[in-house]
Amino acid sequence: MEEPPVREEEEEEGEEDEERDEVGPEGALGKSPFQLTAEDVYDISYLLGRELMALGSDPRVTQLQFKVVRVLEMLEALVNEGSLALEELKMERDHLRKEVEGLRRQSPPASGEVNLGPNKMVVDLTDPNRPRFTLQELRDVLQERNKLKSQLLVVQEELQCYKSGLIPPREGPGGRREKDAVVTSAKNAGRNKEEKTIIKKLFFFRSGKQT
């Protein structure tokens, strides 16, 4: 049962070796630093050694050769460490995938939550930010608030009209205006109508609805 994967890995390694042979050692220099392997480091070492040998046997070339070898050893160590870290991450990823699959198989009650329906929800009673009112209750509260706000605006406009003198102040029960109320009822009715019209105009002007 395990032979096919081994054969596939061998085939992949064979393909990589063929590609490396076709490209040659120079192909290692064109790779990204994150894609380098130990074989690529060996190819780079071969290229640099060949170039140094072409320079001759000058003592300075020999000293430079030792430095280049040291740098290549450091590069090889970094590449090997990166490869090991990558393999560890892949193994951890596969392990986590298996754990997630196992948890999904062991937790079928999650399907029960879907059966609540589109118009239902689960509320945590210990959550201080949980919803405490229904949507209809909030709508009623907002409607009542807007109604009271409009009434307050009317009262404020009427008070402003009294203060500015647009509406004359009313006298008390013992005043002359109340004594002559029967005689001047028609005038008062017309005046009250005019006062309401002024208040209405002022209110609509404040609301941006002047007629």
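Each residue, glycine too, has its Cβ placed from N, Cα and C.
Annotated in Swiss-Prot:
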type    : residues      : note
DOMAIN  : 24-106        : domain 'RH1'
DOMAIN  : 130-201       : domain 'RH2'
MUTAGEN : ARG130 to Glu : Loss of interaction with RAB8A, RAB10 and RAB12
MUTAGEN : ARG132 to Glu : Loss of interaction with RAB8A, RAB10 and RAB12
MUTAGEN : LYS149 to Glu : Loss of interaction with RAB8A, RAB10 and RAB12
For the domain 'RH1' (24-106), residues assigned helix / strand / coil by DSSP:
74 helix, 0 strand, 9 coil
If you draw a 10 Å sphere on the Cβ of LYS149 (mutagenesis position), how many other Cβ atoms land inside?
9
For LYS149 (mutagenesis position): DSSP state (helix, strand, coil):
helix
